[in-house]
Amino acid sequence: MADDKEMPAAVVDGHDQVTGHIISTTIGGKNGEPKQTISYMAERVVGTGSFGIVFQAKCLETGETVAIKKVLQDRRYKNRELQLMRVMDHPNVVCLKHCFFSTTSKDELFLNLVMEYVPESLYRVLKHYSSANQRMPLVYVKLYMYQIFRGLAYIHNVAGVCHRDLKPQNLLVDPLTHQVKICDFGSAKQLVKGEANISYICSRFYRAPELIFGATEYTTSIDIWSAGCVLAELLLGQPLFPGENAVDQLVEIIKVLGTPTREEIRCMNPHYTDFRFPQIKAHPWHKIFHKRMPPEAIDFASRLLQYSPSLRCTALEACAHPFFDELREPNARLPNGRPFPPLFNFKQEVAGSSPELVNKLIPDHIKRQLGLSFLNQSGT
C-alpha cells in the first residue's frame, strides 16, 4: 500500500455508525503515479475514550488489518497527534500508514489516523497473568521494558517529544514476536525549554510527582517515571502507586519513597513552597518486591523512581542497565526458542551519545556481525 503520511488528508463522507461500514478514501500517487482508492471495512471497536474511538478495520484492496483512530477535529487547529506521528519512524513506535478526514450528517469533522494493527496491549497481557494468579516471567519483563525504553529514547532524543501518557494501555504487544510499540500520541508534545505546559496530564497511577506538585516546566523525565511505574507493575502484578485521587497519589508515593526533602520539592517545582507533609521514612525497595527478586531489578526500579527529575536515568541509560544484560547474551532467545525481535539495530537514537554508552548498548556478538558486514561491503 502506498504510504501517504506526507500527503494532505482527503475528506470523505463518513458514517455516524462505525462497525460494518465501508470507508473509501483516495491517496495521492507519488512520483507521478496515479491516485489510488483505498477502502476499509470497519470490523470492531477496540478502544474508546474522551478523544473518540479506535476500531479495527480491513483494507479491502490488500486484505491488511489496520487500526483506525477516529477523533473529532476542531477546524480551527491542526491536529498535534497527526503532526507528531507523521515524523516518527521506529520499530518500537506504532506506525502511521496514512490519514483522512470524514464528515457526519451533523457536519462534524473527524480525523482518521490509519495505523498498523497490533493485537494486544501490555494492560491485557498483565490482566491475563493476574487472572491466572501468575507473575509475568522475568524474561518478558526485561524484553518489554527494554523495548519501551528504546522507543522512548527515539521519541525523546530524535523526535524531541514527550509522550505524557505512558501506561500499559498505551503499550502494544505482538503476541507472536513479542515486539512492543508505544501508541497513543494524543497527549504528546514537543517540549520547549522555558515554555509552560499543562501539569494535569498523564494517567494517575503513572503520573510523576512533579506533575502532582503542579510543575509546568517539566521535562521528558516524566515519561521515565511512568516507565518506572510500568516496570514495578510488571514485577509486582499490580500498580505500585494506586492513588484514588491526586492527593492520595502523592500519599502512595510518599509511603514508598518517604517524604521528599525541601531540595527534592524545589527540583520538582521551584514555585511550590507550601511544605506541610508528615515525615515518613522511605520503605526499603527490597521489601516492596518478593524475596527472590534479582538485585539488579530492584536497583533499576530505584534509578527510575526518583523524586528529582534530573536524577532519573535517561531512556538510553535505562537500556544499558545490567537488568537487561540477559537480552545481550549471544544465545538469548524467547522461551519457545524463537529469536527475540530486533533489539540492537540502533540508528538515530544513539546519535550524540558517549562511546562508553554505545559500547554498553551493542553486545560484542552484534559488533562482530556488524564488523563482518562492513568488511563485506568494502570488498575485503
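Heads up, residue numbers simply count up from 1 along the chain you see.
Even glycines carry a Cβ here, placed using N, Cα and C.
Since we're looking at a predicted model, the values are computed, not measured.
The following features are taken from Swiss-Prot:
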- 40-324: domain 'Protein kinase' (DOMAIN)
- Val46, Gly47, Thr48, Gly49, Ser50, Phe51, Gly52, Ile53, Val54, Lys69: ATP binding site (BINDING)
- Lys69 to Arg: Abolishes kinase activity. Altered BASL exclusion from nucleus (MUTAGEN)
- Arg80 to Ala: No effect (MUTAGEN)
- Asp165: active site, proton acceptor (ACT_SITE)
- Tyr200 to Phe: Normal interaction with KIB1 (MUTAGEN)
- Thr261 to Ile: In bin2-2; brassinosteroid-insensitive dwarf mutant; increased kinase activity (MUTAGEN)
- Glu263 to Lys: In dwf12-2D/bin2-1; brassinosteroid-insensitive dwarf mutant; increased kinase activity. Reduced interaction with KIB1. Strongly reduced number of stomata in hypocotyls as well as decreased stomatal index in leaves (MUTAGEN)
- Glu264 to Lys: In dwf12-1D/ucu1-1/ucu1-2; brassinosteroid-insensitive dwarf mutant (MUTAGEN)
- Pro284 to Ser: In ucu1-3; leaves rolled spirally downward (MUTAGEN)
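In this structure, the CA atom of Pro284 (mutagenesis position) is 17 Å away from the CA atom of Thr261 (mutagenesis position). The two recorded residues, Ser50 (ATP binding site) and Lys69 (mutagenesis position), have Cα atoms 12 Å apart. Mean model confidence for the domain 'Protein kinase' (40-324) is a pLDDT of 94. Counting neighbouring Cβ atoms within 10 Å of each of the recorded positions (Thr48, Ser50, Thr261), the lowest count belongs to Ser50.
Neighbour counts were taken as the number of other C-beta atoms within 10 angstroms of each residue's C-beta; across the binding-site residues Val46, Val54, the minimum falls on Val46. When the neighbouring Cβ atoms lying within 10 Å are counted for each of the recorded positions (Gly52, Pro284), the highest count belongs to Gly52. With the fewest other C-beta atoms within 10 Å around its C-beta, Arg80 stands out among the mutagenesis positions Lys69, Arg80. Sequence-distant neighbours of Asp165 (active site, proton acceptor) (same chain, six or more apart, CB under 8 Å from its CB) are Asp184, Gly186, Ser187, Ala188, Ile201, Cys202, Ser203, Tyr206, Ser226, listed in sequence order.
Taking a C-beta cut-off of under 8 Å and a sequence gap of six or more, Glu264 (mutagenesis position) has these contacts in its own chain: Tyr307, Ser308. Its own atom aside, the Cβ of Tyr200 (mutagenesis position) has 9 Cβ atoms within 10 angstroms in the protein chains shown. Between the CA atoms of Arg80 (mutagenesis position) and Val54 (ATP binding site) there is a gap of 17 Å, rounded to the nearest whole number. Around the Cβ of Glu263 (mutagenesis position), 10 further Cβ atoms fall within 10 Å across all displayed protein chains.
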